[in-house]
Amino acid sequence: MAIEIKVPDIGADEVEITEILVKVGDKVEAEQSLITVEGDKASMEVPSPQAGIVKEIKVSVGDKTQTGALIMIFDSADGAADAAPAQAEEKKEAAPAAAPAAAAAKDVNVPDIGSDEVEVTEILVKVGDKVEAEQSLITVEGDKASMEVPAPFAGTVKEIKVNVGDKVSTGSLIMVFEVAGEAGAAAPAAKQEAAPAAAPAPAAGVKEVNVPDIGGDEVEVTEVMVKVGDKVAAEQSLITVEGDKASMEVPAPFAGVVKELKVNVGDKVKTGSLIMIFEVEGAAPAAAPAKQEAAAPAPAAKAEAPAAAPAAKAEGKSEFAENDAYVHATPLIRRLAREFGVNLAKVKGTGRKGRILREDVQAYVKEAIKRAEAAPAATGGGIPGMLPWPKVDFSKFGEIEEVELGRIQKISGANLSRNWVMIPHVTHFDKTDITELEAFRKQQNEEAAKRKLDVKITPVVFIMKAVAAALEQMPRFNSSLSEDGQRLTLKKYINIGVAVDTPNGLVVPVFKDVNKKGIIELSRELMTISKKARDGKLTAGEMQGGCFTISSIGGLGTTHFAPIVNAPEVAILGVSKSAMEPVWNGKEFVPRLMLPISLSFDHRVIDGADGARFITIINNTLSDIRRLVM
């Protein structure tokens, strides 16, 4: 019998299929992953709702899909069904020997993540899901890092005790699992028979844990993530270290119990430094049963794997060629790559099926830093005459305090540095007469208040409309330059970003189709989005797709400033504080409200004459807003 397999409830948005994990003819178990999909904010694997044989695959990599879409057709495998009664009979006969296991509820708590509270940013499972040990359950984010919280044991999700946006800390209850109880009578019997043969306890040995290859520089220990007595799994993070340009977690090279900690927060370490001593189990006793002997090579192979991994990574360090295939990485790794400004297409993945791991991104960043430092000395490249950043001990001159930069400041700082260095900026300054505009705006606000429209019209919406009109007349300003500097992408839509000052730093929400919206509609949208920005609730989609940016700091003062172009855009408008000034009208000086504006643009795309024409269009439109209806 044919069974249709459809996408379960994944929300309203369409997602892209990035990987198909089965092929026609495969026998599939219930809950086995079928496809991987990725949206704007996360990627996930879609599991099979039941067992069967893949008869048809209705989708391909790159297709868009959504909740309820048909992805595959399964054959229920009648042959297997015929054999089922016989198997059932055998199971029934065997049943008295082992009573069914009783299910028990177990709490799942946040492991030791330090003393600070963190925010739940994503819940990766739902009630009813069968979860394996070490499978990721939630994603949490603090001031300095984000991480996925794994399941400490296998089970079925019975209750979820947290929501996205909740604050949690070490020990917080996040879920309740239903887990299988003790096995029946047969299991103890088997254990008792095996016990005499393997009575001698395995001998414990002591092994040193050293810092792996992190480059030649010393780094500072910023966090110790385990304590004496902790049982640690291989690859579990032990400490966090931070250098001048990056931070990383140092993983355990093997499993064991922490016997001694050799470092403290604030200590300096480097490649090869001793950080801990582990107590590890020795070889299994010689009298172990034959079954155990047959399985013994597996741990040995697993122990060898970490040793082979650095070699693979070392080979990959020089292989940063562009990867045209789809990049396989979890949302956590993608976020890490965004924070470091890493193009994942250039990173070679060493995980299963080429998946990019945290270590791959860290290796790429480390190699990129080494190349950047070596390039000026080796080739005379870099910025001519650029000196290294001065190292000054400020504490010699008086009392100091060091304050960590916010997450937004760190990200935007790197972007601004790149934009300023890579884009040849030219800035035109002008003043526009907004006397009539301001009179009209105040009149409209009074009318809106009388009619209880619950809207406040600001000068920014008129500037947005004036910019949209200029972009329609001069489409070269509504473009982006290709990475190789050889082509322009001309956009047929007009989306304008407006910089908003928030307690956490500057953010730039994007307003879509400004040329198609009226003043009232834009005013309402500006009020709503600005509030979301200040509350820190903007989504990624609300900050993407911009064509041109407006940075208005007139409310804070200043007469002129030169804004930095927001790549990959090619121009930005700065708006300063308006003031009454005497203006000559041909007969006499009259008081007029003048607004200083400044247009910065990429000189590779726009020449000075076009820059002057563009700012003049804005000037003329704001001076006589009747032009907006022409």
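Glycine residues also receive a Cβ, built from the backbone N, Cα and C atoms like all the rest.
Just so you know, the substitutions we noted aren't modelled in this structure.
Sorting each residue of the domain 'Lipoyl-binding 1' (2-75) by its DSSP state yields 0 helix, 38 strand, 36 coil. Residues or ranges marked as domain 'Lipoyl-binding 1' by Swiss-Prot: 2-75.
Taken from Swiss-Prot, the feature domain 'Lipoyl-binding 3' applies to 206-279.
Annotation comment: Swiss-Prot describes 328-365 as domain 'Peripheral subunit-binding (PSBD)'.
When secondary structure is read from DSSP and collapsed to three states, His603 (mutagenesis position) falls in the coil class. Annotation of the published mutagenesis His603 to Cys in Swiss-Prot: Abolishes catalytic activity; the original residue is retained in the structure shown.
Annotation source Swiss-Prot lists active site at His603 (among others). Residue density at His603 (mutagenesis position): 14 other Cβ atoms are found within 10 A of its Cβ, drawing on all protein chains shown.
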